[in-house]
Amino acid sequence: MSNETNCTLDFEQSVELFKEYNLFITAFLLFLTIILQYGYATRSKFIYILKMIVLWCFWPLNIAVGVISCIYPPNTGGLVAAIILTVFACLSFVGYWIQSIRLFKRCRSWWSFNPESNAVGSILLTNGQQCNFAIESVPTVLSPIIKNGFLYCEGQWLAKCEPDHLPKDIFVCTPDRRNIYRMVQKYTGDQSGNKKRFATFVYAKQSVDTGELESVATGGSSLYT
């Protein structure tokens with residue numbers, strides 16, 4: 001007699017297993033749906049951070065499953081496919097960390113490790129505060145606004161701010177470039193004429209270099225003139 005045990009599930013066992021864990025599966029899928037659908041920095045920072053954590057977990061999970069597939073391949077063809085996919089997952093994960101670390105060295109912001117983007121916007125206020133925000137791509141124009149004394153850019157709340165705190169230049173950093181935006185227009189005041197209550201600023205892309213924000217912050221007061 002064979003001592004091997006058949007570990008495969010038949011249809012009825014699969015149905016029973018689903019019935020037993022269907023509540024957990026429903027809750028898990030609902031959690032993923034909410035995270036992926038509503039996880040935007042402009043809506044809720046908390047849900048957005050949860051979304052980032054979920055995305056971070058996907059790469060190690062893919063690598064782990066790939067390694068298991070290499071250890072227990074269904075056949076020779078499956079082994080080759082598992083090796084290729086696992087190597088691709090490992091290279092992609094390493095590439096993500098390399099690019100994120102390069103971006104972090106350039107702008108010193110934890111947004112550098114955002115798996116959705118390889119760009120970070122930075123506004124160095126004249127009061128010494130640095131405001132960083134997530135941005136999906138390098139735009140041609142940036143339009144930060146001040147509403148009720150709070151600074152917003154790309155729909156994201158950044159800091160408590162007054163109109164005269166905005167600098168002449170703001171930046172969007174990528175792993176290999178620093179994009180410089182210069183203020184070209186400024187509108188202050190609301191319908192009541194209160195210039196501190198509402199303000200709109202227009203920054204146009206001026207130049208591109210390979211500098212870091214730290215060199216700008218310590219380079220003198222010319223940035224704020």
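Every residue gets a Cβ built from N, Cα and C, even glycine.
Heads up, this one's the original sequence, none of the swaps are in it.
The annotation that Swiss-Prot gives for the naturally occurring variant SER44 to Ile reads: In strain: Isolate AR/6386/97. Long-range neighbours of SER44 (variant position) (same chain, six or more residues apart, CB within less than 8 Å of its CB): TYR38.
Sequence-distant neighbours of LYS45 (variant position) (same chain, six or more apart, CB under 8 Å from its CB) are absent. The natural variant LYS45 to Arg is recorded by Swiss-Prot, whose note states: In strain: Isolate MN/6370/97.
According to DSSP, PHE46 (variant position) sits within a helical segment. Taking Cβ-Cβ distances under 8 Å and a sequence gap of 6 or more within the same chain, PHE46 (variant position) has no neighbours at all. Recorded in Swiss-Prot as a natural variant, PHE46 to Ile carries the remark: In strain: Isolate GA/5381/99.
For the natural variant ILE53 to Val, the note given in Swiss-Prot is In strain: Isolate AR/6386/97, Isolate GA/5381/99, Isolate GA/5658/99 and Isolate KS/5425/99. Around ILE53 (variant position), no same-chain residue at least 6 positions away in sequence has a Cβ under 8 Å from its Cβ. In the three-state DSSP assignment, the secondary structure recorded for ILE53 (variant position) is helix.
Listed in Swiss-Prot is the natural variant ILE101 to Cys, annotated as follows: In strain: Isolate IL/2831/98. Taking Cβ-Cβ distances under 8 Å and a sequence gap of 6 or more within the same chain, the neighbours of ILE101 (variant position) are SER112.
In Swiss-Prot, a published natural variant is listed as ASN132 to Ser, annotated In strain: Isolate MN/6370/97. DSSP assigns ASN132 (variant position) to a strand segment in the three-state reduction.
DSSP classifies PHE150 (variant position) as strand under the three-state reduction. Residue density at PHE150 (variant position): 12 other Cβ atoms are found within 10 A of its Cβ, drawing on all protein chains shown. Annotation of the natural variant PHE150 to Val in Swiss-Prot: In strain: Isolate AR/6386/97, Isolate GA/5658/99, Isolate IL/2831/98, Isolate KS/5425/99 and Isolate MN/6370/97; the original residue is retained in the structure shown.
Each residue contributes its Cα atom, and for ASN132 (variant position) and PHE150 (variant position) those atoms are 14 Å apart.
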